[in-house]
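Okay, structure first, notes after.
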Amino acid sequence: MWHFCEQVYECFEGYHRDYSVQTVPVEYLASHYIVNKFRPDPLAVLWLFCLGIWWEIIQILHHLFQYKEPALFVGSCQNLAAFLEKKYSMEVIQKEGLAASALKDKERLTEKAVVNQPLSNLIPHSNKMYERSKSLLSGLKRGLIKQKEIAFDKLMGGSTIDFQHIPTGTLTPGENKVLDIPIVPQHLLTSTNITDYHQANKKNANGATALHVGAIEVIMDCFTSPDSNICGGMLLVDTAHLNPDNAIRSVFVAPFIGGRPIRVLLFPDTLVEIAPNMNSRFKLLCTTSNGDVAPDFNLAMVKVNVAGCAVSLTRTYTPTAYLEQELIKEKGAIVQYLNRHTFSMHRNNQMTKEEMQKQRLSFRLESALTLQEKHPLHATFCKSTNFVYKIGGDAKEGSNGNLTVNESQLSSHSPSAHVLHKHNNSGDNEVEFSEIGVVVPGAGRTKAYGQNELDLAQLSLDDTSSLRGTALQTKLATSRIILSKTMVGNTVLREDLLATFLQDSNERAAIDLIRTHVIRGKIRCVASINVPENTGCALAICFNSGITGAADTDIYTTSSQDAIVWNPACEKAVELTFNPNPCGDAWNFVFLQQTKAHFAVQCVTGWTTTPLTDLALVLTWHIDRSLCVPKTLTISSAHASFPINRWMGKLSFPQGPARVLKRMPLAIGGGAGTKDAILMNMPNAVISLHRYFRGDFVFEITKMSSPYIKATIAFFIAFGDITEEMTNLESFPHKLVQFAEIQGRTTITFTQSEFLTAWSTQVLSTVNPQKDGCPHLYALLHDSATSTIEGNFVIGVKLLDIRNYRAYGHNPGFEGARLLGISGQSTMVQQLGTYNPIWMVRTPLESTAQQNFASFTADLMESTISGDSTGNWNITVYPSPIANLLKVAAWKKGTIRFQLICRGAAVKQSDWAASARIDLINNLSNKALPARSWYITKPRGGDIEFDLEIAGPNNGFEMANSSWAFQTTWYLEIAIDNPKQFTLFELNACLMEDFEVAGNTLNPPILLS
C-alpha cells in the first residue's frame, strides 16, 4: 500500500508540474497508474474507479450551477452552439434586431463552460533537470509538507531549489540599461553566514558551498501599447569574466510591446559560488530601438524564476538527460507569440586545438632561502635551486603552435653540479635564467654547453600567412599625382599596371608585398586632395583586371569593374576597396604583374573655376582587413543584384530659369561610342546576351561642379521622344534631387512597378525613339540653376546595379545598336540553341594552279584572324553579343558551342577537287599538338559543331594569353586545298548554361562591320 501511495503521489506531482493547476483529475491518476505501472494493485484500481465516478458527478453539478439559464445547457456544447447560431443568425438580426443578452450568450459560447487558465511559467522544474532520491519519505517531505525557506548556511549539497517571481526592478527606455539577474531572493542571501572552504569539517562538510544554476526565466511585463513599434535587445553578461568574448553569453531581440509578457529562458549551466555578491554575477543589458515612452512611465517590470541545485564539498549535482542533452545544448530561447518576431544568439568561445597549441604555460618552483657566505665579513640569503618548466610556442602572433619544453638543470639530476645563478646588483635575490642549461662541474670552472639549445623548426620561418595589422603596418605605397590648374575633362592623369603603382615604394609593407605568396585581404586605396568650394571637378580612380593593345580609357569602360567618381570640393577624401582577383579569395604581387591588372586616375569634368596653382592628389595603398570575395557572373543564372556599373552620361544644366531636359536610354546593351566603332565592357556585354530584361534600377548621381552652384533636378521614367516644350512633365512619377552644401553623391531607385513589361536590350540606331517602345531616364531642371560664380550645374549619372534582374531569351544582336549619349531571386528565362555570328572569311580568289593552297588562323576568344600571303582575304568580324563578351571578359570559365560552316563554289560534283583541314589548338607554336582535327571533303562544303570547355588555373577560370600560369588561348587553323572551290567559312557561337565570366579587360574600340 505504501508503494501504491508513493506512485499516486508521483502522478499527482507530475500533473501539477505539467499543467500548472491546483487540482488534479482523478482520470489522470488512474490512467497514469494503469498505463505506466505494469503491476497495479486491484484494490487500488477499484478505489480509483469509485473516486472517478464521484468526480464526474461533481463536474456535472458544477456545470449546472454555473449557468443561470439552465435551458442553455442543452446536452453538450455542440447543441449550445447550434442553438445560438439559430437564435442569432443574420436573418433573425435583420428582422428582429440584436437581443440585449447577445453579448452574454456570446461570452458563454466562447468560454464553453471552461475557465481560462492563467499564463504559466515556462521554466522547467528542478526535478526535471536533476536526478534525486525517489523514496516515499523524501517524496512526502518535498510534496505534501510545505517546505520552509532555508537559509543558505543550512542548505545541504544535492538539494534542488526553485525560486518563483524574484523581483528584479523596472526597465526604462533608452540605451545600456543594466539589471542584475538575482539567483536567490535577497533576504535569504543577506541572512546567510558564508563560511570558507578551508573551514569545513565533518559536521558541515555537506553544507552547500556553491549553486549550480540550471535555468533562469526572465519575465518582462511591458507597459507599452500592444501595437507600438518599440524593439528591444538584451545581452546576458557573466561578470565573472573581463573579456567580452567570454562575458557575453547570449543575445536576445524582441518587440517590447504590451500584451503577453516577454519570457526569456536561459540555461546558463554555471556553478556560482555562494557569496554575498552572487546576485550580481549575471547582468542583463537592455536597449531599445526608440525611446517612445513618456518620462513619467516605465517601460517594463522585470522578475525572475530560477531553478538549480546546491553543491557541497561531498555532494554534487547529477543532471538528467533532459538537462544535459536538451537544455544545455539549447542554451536559451525567447518565447515567440503570435505576430511577434524574436531573435536569439548564443556565444561560444571554446578554445580550438590550434589555439591551444599557441598557449604559453610557465611553471616556476622556488626553493627556500639559505644563508650563503659571500666573504668572511658578508653573507646573504640566496635561493639554492630553482625549477622552471615552460610549455608552449612563441608568444608572438604567427607562431606555428608546436609544443616546446625547456627545463633547467636540477642539482638532484647531477650530484656534482649545481645550476649557475646570475644575481643582479639590486640585491633582491631574483635569479635570471639567461644561461639556463649551462652547467658548472663542482671540481672546476669549465663551462659545458648543450648542442641543440635552439630548435630551428620553432622559428616559424615558413610562415605563409597573409599581411595583417594596422593601416600603418600594411601600408604598401604612396602615389602623388599633380593636377594642373588648366585641367579639363576626359583627361587621363595617370594610368599604368597596378603592380607599377605598388612596387616603387619604401613603405613598411612593400617588402612583405613582394615576398608574400598568398594575400587574402583586399586592396584599399585612399585618395585625398583639398579643393576650394568655389570650384569643383570630377575625378575617378578605376581598377580593371586587364588591358589589351591600344585600349580606350573612356570613363564608360574604365569605371565598369571597380571605380569611384567623386567631387573633391565636396569630399576631401575617398577610398576604393577592391579584390584584384575577382575569381578567387587571394592574390599576390606577381599575379598583378603577369595578369596586367590596370589602374587609372582620370578627370571626368574639369574645373568649374580655374584655381591659382596646381594641386596634388595623394593615393595611399593599404591591405584592408576585409577578405577578398569572388565576384563572378553566371550567364544562365538569375542574379539578385546585377552589378552593371554603366556610365549613363554627364548632364550639364546652364544657369538660368530655362527648362532643360536630358534623355538617357535604358536599352543599355548597345555599348557606347560613334557610328563606326563602339566601346564595350563586360557587364554591358552580359546584358546584351539577353533579348529582353527588366528589374529595379539603382542610379548614382554625382555632383561634378562647384558646391556653390545650386539646382534641383527631377528624374522620371518615360517613353517616346519627349521635349522641353511639353507640359505636365512632372506629372510622371518622379524623384527630386537637391544636393546639400557638402553632399557629393546620392542614389535613386526605380522599381519594377515603373515598368509594365520587359524591354529589349538593344535597339537599332535607325529606329526613332518615339517608336522603339523602350523606356528612357529623363532629367528635368525642376526650378533653376543659379550661383554667385560662373559655370554650369553638372552631374554624372551611373547605373550601379539592377536588382531582381529578370532576362528573357537570347539575343543574336544588331550591328550598330543604339549607343549611349542620346540627349537634347528572380528567374532567368533563356532560349538555348541561339547562335551569335562571330566572323566570316572569304578565301582569296587570286590562287592559281601553281599556288593552289591557302590557310588562315582565327583566335576564338579575341575574334582576330590572320591569313597567309596567298592573296586578299575578305574578313568580316561581327560585333555580336557573344563576340563582344569573349573580348572584354578578363576571366572565362565554362562551355562554348561553336558551329563552323564551310561553303563551296557552285561546281559540278564531278569537278569537285577541294578539301579543308581544321585543327583546334591552344598555342601557335609549331610544337603544339592539336586538341581536335577535322577533314571536310564533301562537295560544296559542310559544317561541324563542337563544344569547347574553357578551364583555367584560377578556380577554373582562364585569362587568354596571360603570362600568369602560362595561360594560352584557343585557335582554329584552317588549311584549304583549292581555295577557289572552298570559298567561304563562317563561325557561330552559343554559350552553354555553365559559362561564367569575371573581371573587365580594357579593349580598343570595336569596329562595326
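Cβ coordinates are placed from backbone N, Cα and C, and glycine is handled just like the others.
Original residues fill every noted site, and no substitution is shown.
For the natural variant R315 to K, the note given by Swiss-Prot reads: In strain: Melon. For the recorded site, R315 (variant position), the DSSP three-state label reads coil. Cβ neighbour count for R315 (variant position) (all protein chains, 10 Å cutoff from its Cβ): 17.
Spatially close to D562 (variant position) yet at least six residues away along the chain are C542, F543, N544, L576, F578, N579, judged by Cβ distances under 8 angstroms. Annotation note: D562 (variant position) sits in a strand segment as assigned by DSSP. Per Swiss-Prot, natural variant D562 to N is noted as: In strain: Melon.
According to Swiss-Prot, the natural variant A740 to R carries the annotation: In strain: Melon. For the recorded site, A740 (variant position), the DSSP three-state label reads coil. Shown in sequence order, the list is empty: the chain has no residue 6+ apart in sequence with a C-beta less than 8 angstroms from the C-beta of A740 (variant position).
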